[in-house]
Amino acid sequence: MADSNGTITVEELKKLLEQWNLVIGFLFLTWICLLQFAYANRNRFLYIIKLIFLWLLWPVTLACFVLAAVYRINWITGGIAIAMACLVGLMWLSYFIASFRLFARTRSMWSFNPETNILLNVPLHGTILTRPLLESELVIGAVILRGHLRIAGHHLGRCDIKDLPKEITVATSRTLSYYKLGASQRVAGDSGFAAYSRYRIGNYKLNTDHSSSSDNIALLVQ
């Protein structure tokens, strides 16, 4: 039985844990798998699940602090809950502002990725392929293995080394960086590698008009 003040006893807590141990174990195992294997360039299915979890954490966290402020234990905890609710709300708002700015720059739904606001854009076969990056590097590597292209670890489809784009870009909510194709080397027929080096950065907007040249993939934002 619960105490008169609404708390539970140690024995009741032990029984509760015994009943829910299996479920808690599965939840922790799921979280471990998401943290260890859910990367955009490894397992796209697990990565999407992780993004959904991250999206849901924002409103759930905000709701927890709001409820803690409404049903406060005392004024001190209520004040802390209000401050944390304001902080989470501002962080959530800044995420949406950065995401919409990035979407205006790239027109890609990857702009709303809660894990990163850096997007790789590769023009290939008349289509601009966009993938998330965790950080913007000075040099980005491209590898072709048996005719399959990987850039920054992302599989982008079939491509011959002579058909590699001359330029790729990396977009953030504030800038668009140009990367120029540098050294490239064919290895064993349909395999090879290349490197793209950053040579320009500015307030540009990705040109999504696929009818234009694939080498002209960005426009200056006025």
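From the backbone N, Cα and C atoms, a Cβ is placed for every residue, glycine too.
Among the natural variants in Swiss-Prot is Asp3 to Gly, noted as: In strain: Omicron/BA.1.
Listed in Swiss-Prot is the natural variant Asp3 to Asn, annotated as follows: In strain: Omicron/BA.5, Omicron/BQ.1.1.
Swiss-Prot gives this note for the natural variant Gln19 to Glu: In strain: Omicron/BA.1, Omicron/BA.2, Omicron/BA.2.12.1, Omicron/BA.2.75, Omicron/BA.4, Omicron/BA.5, Omicron/BQ.1.1, Omicron/XBB.1.5, Omicron/EG.5.1. The Cβ of Gln19 (variant position) has no same-chain neighbour under 8 Å that is 6 or more residues away in sequence.
Counting Cβ atoms from all protein chains shown, Ala63 (variant position) has 12 others lying within 10 Å of its own Cβ. Looking at Swiss-Prot, you'll find the natural variant Ala63 to Thr noted as follows: In strain: Omicron/BA.1, Omicron/BA.2, Omicron/BA.2.12.1, Omicron/BA.2.75, Omicron/BA.4, Omicron/BA.5, Omicron/BQ.1.1, Omicron/XBB.1.5, Omicron/EG.5.1.
Annotation note: Ile82 (variant position) sits in a helical segment as assigned by DSSP. In Swiss-Prot, a natural variant is listed as Ile82 to Thr, annotated with the note In strain: Eta/B.1.525 and Delta/B.1.617.2.
Neighbours of Ile82 (variant position), defined as other CB atoms within 10 A of its CB across all chains, total 16. Following the DSSP three-state reduction, the secondary structure of Ala63 (variant position) is helix. Ile82 (variant position) sits 11 Å from Ala63 (variant position), counting Cα to Cα.
Annotation note: Gln19 (variant position) sits in a helical segment as assigned by DSSP.
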